[in-house]
Structure formats: C-alpha cells, structure tokens
Amino acid sequence: MAKLETVTLGNIGKDGKQTLVLNPRGVNPTNGVASLSQAGAVPALEKRVTVSVSQPSRNRKNYKVQVKIQNPTACTANGSCDPSVTRQAYADVTFSFTQYSTDEERAFVRTELAALLASPLLIDAIDQLNPAY
C-alpha cells in the first residue's frame, strides 16, 4: 500500500516546462478514493487528481484502478473578474486486471499507456482534437 504524499509532476504542459505539485487531501474512508490537489486560495480552481483501487466482488471479478484528473481554468479577463471557473478539462483512465494478473503485466500496461500518450497519434488527437484517418 502506497502512502499518500506530495507528488511533483515535472516536464508537463505543451512546452514541457511546467511543474505541478499535488498535495494530499486525504482518503475517503467510505470508498477509499485518495485525493490530491494543487494548493490554491480558491478550492474550485485547484487542479485535482483522484486515485482508487476497487477489489473484486461477487459480481465483478476484476480489480479496477481508476485515475481521474480535473484541471479547471480560471477567468483571466484582464484580472478584473472574480475567481471563477470558466471551463474544465477532465481525464478518466480505468485499468482492469484479473486477480491472476502479474505485477509485470500491470506495469507493462501502465508504461504502454504512458508511451502511447507521448505518441504523435495521441498528441494530435488530444492537443489538436484531430481524429485519426
């Protein structure tokens, strides 16, 4: 079990020169969802990440790992507007593994996704909203 602690994400953004520090906000004792967010004066404007791991159940035989990212964008009209969210960007990634999967198989899927997200196909699809042809 990993301890919930500060996570620093470097080399992010379109130019790869941004850093984001996510501070632990706690783990919901009811559903086990761990929350991290960027420290900010206005909670609604904080970038957030949640991570959860669901155990297999009687009806669902697989482990489910869910990672959600929420990045709000603040109003920037010459700095004259009240702090408010003008739009949101979301990402929701779900991994599903059988109880018999190995850590090697799970690591392969995780690193495969990281490499795929860095590929020109996904960069064009996500950044430019261009479909593949």
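Heads up, the Cβ atoms here are built off N, Cα and C, so glycines get one too.
No substitution from the list is modelled in this structure, which keeps its original residues.
DSSP assigns Val33 (mutagenesis position) to coil in the three-state reduction, placing it in neither a helix nor a strand. Among the sequence features in Swiss-Prot, the mutagenesis site Val33 to Ala is noted as follows: Decreased RNA-binding to the viral operator and loss of repressor activity.
In Swiss-Prot, a published mutagenesis experiment is listed as Thr50 to Ala, annotated Decreased RNA-binding to the viral operator and loss of repressor activity. With a cut-off of 8 Å between CB atoms and residues at least 6 apart in sequence, the same chain places Val33, Ala34, Ser35, Leu36, Gln66, Val67, Lys68 near Thr50 (mutagenesis position), listed in sequence order.
Listed in sequence order, the residues of the same chain lying 6 or more apart from Ser57 (mutagenesis position) and placing their CB within less than 8 Å of its CB: none are present. Under mutagenesis, Swiss-Prot gives Ser57 to Pro with this note: Decreased RNA-binding to the viral operator and loss of repressor activity.
Quoted from Swiss-Prot, the note on natural variant Ala34 to Ser is: In strain: Qbeta_3_FR.
Around Thr76 (variant position), no same-chain residue six or more apart in sequence has its CB under 8 Å from its CB. The natural variant Thr76 to Ala is recorded by Swiss-Prot, whose note states: In strain: QB_1 and Qbeta_1_FR.
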Using all protein chains in view, find how many other C-beta atoms are within 10 Å of the C-beta of Val33 (mutagenesis position).
16
